[in-house]
Amino acid sequence: MSTFVAGGNVSANGIRQHYLRYGGKGHALILVPGITSPAITWGFVAERLGHYFDTYVLDVRGRGLSSSGPDLDYGTDACAADIPAFAAALGLDSYHLLGHSMGARFAIRAAAQGAPGLQRLVLVDPPVSGPGRRAYPSKLPWYVDSIRQATVGMSGDDMRAFCATWSDEQLALRAEWLHTCYEPAIVRAFDDFHEVDIHQYLPAVRQPALLMVAGRGGVIEPRDIAEMRELKPDIQVAYVDNAGHMIPWDDLDGFFAAFGDFLDHPLV
């Protein structure tokens, strides 16, 4: 039985924020996807999270059905500030925060800025690039080329050239929704991967945090984990050995197993 409750919109931090809600009961959990992942593409993950949490999946500004266009700020600080504003708009006075990739960077920044009610963070394979650091392994044309094709119109089969290991259903959904990713927002986020050093904010994160590392992602290396442990000594680390950067797409069971009991009870 589906745990999907409803979609909705709230006005928060000066923009329209669209979300999908799953579960509807239990402790609140906000899920912030990655750079070109509208909320609906995380539905297969949220369906399972909905068995355990009152789950809200965000369309980050410039993506999906949230506010978009040339007049918005798509920088890290603005996107991070959207998260506690969203929680406040919905009256979520206690919640966990799960971020993947770009969303994990925003989660770190939001926690460091101060996020009332935030209890625990799950940081799924966040890019660790930044000034003076090695580049993020994915390249900007991979994103831009696929967005431009989706804007014209593309099929799931067309999308296979960009995501060769995905299922037909996953490819079709991405092909359907990728055109909602506003190209300047994506470019700004990608640039911030290299221009904003997210490590600087870790010492200000007071909440317990779990770092989930993709074993085949090429994003986080042992030296990165060591540095993050120096900056936040209590950070927990879990590995999904057989997954690439898009962990749930490669190993959904491994993704949920990696939570352990960090969120108070196992998710398997």
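Start at 1 and count along the chain as shown; that gives each residue its number.
The backbone N, Cα and C atoms fix where each Cβ goes, and this holds for glycine too.
Under 8 Å, Cβ to Cβ, and six or more positions away along its own chain, S101 (mutagenesis position) finds P33, G34, I35, V124, D125, P126, P127, V219, H245. Sequence annotations record features per position, and here Swiss-Prot assigns active site, charge relay system to S101 (among others) based on a curator's inference.
Summarising the environment of E221 (mutagenesis position), the number of other Cβ atoms within 10 Å of its Cβ, over all protein chains shown, is 13. Positions annotated as active site, charge relay system by Swiss-Prot: E221 (among others).
Under the three-state DSSP scheme, H245 (mutagenesis position) falls in the coil class. Annotation comment: Swiss-Prot describes H245 (among others) as active site, charge relay system.
For 28-251, the entry in Swiss-Prot reads domain 'AB hydrolase-1', with the evidence type sequence analysis.
Annotation of the mutagenesis experiment S101 to A in Swiss-Prot: Abolishes deformylase activity; when associated with A-125 and A-245.
According to Swiss-Prot, the mutagenesis experiment D125 to A carries the following note: Abolishes deformylase activity; when associated with A-101 and A-245. Mapped onto three states, the DSSP output places D125 (mutagenesis position) in coil.
The annotation that Swiss-Prot gives for the mutagenesis experiment E221 to A reads: Retains 70% of deformylase activity.
Recorded in Swiss-Prot as a mutagenesis result, H245 to A carries the remark: Abolishes deformylase activity; when associated with A-101 and A-125. Counted within 10 Å of its Cβ, the other Cβ atoms near H245 (mutagenesis position) come to 21, all protein chains included.
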Local confidence of the prediction over the domain 'AB hydrolase-1' (28-251), expressed as mean pLDDT: 98
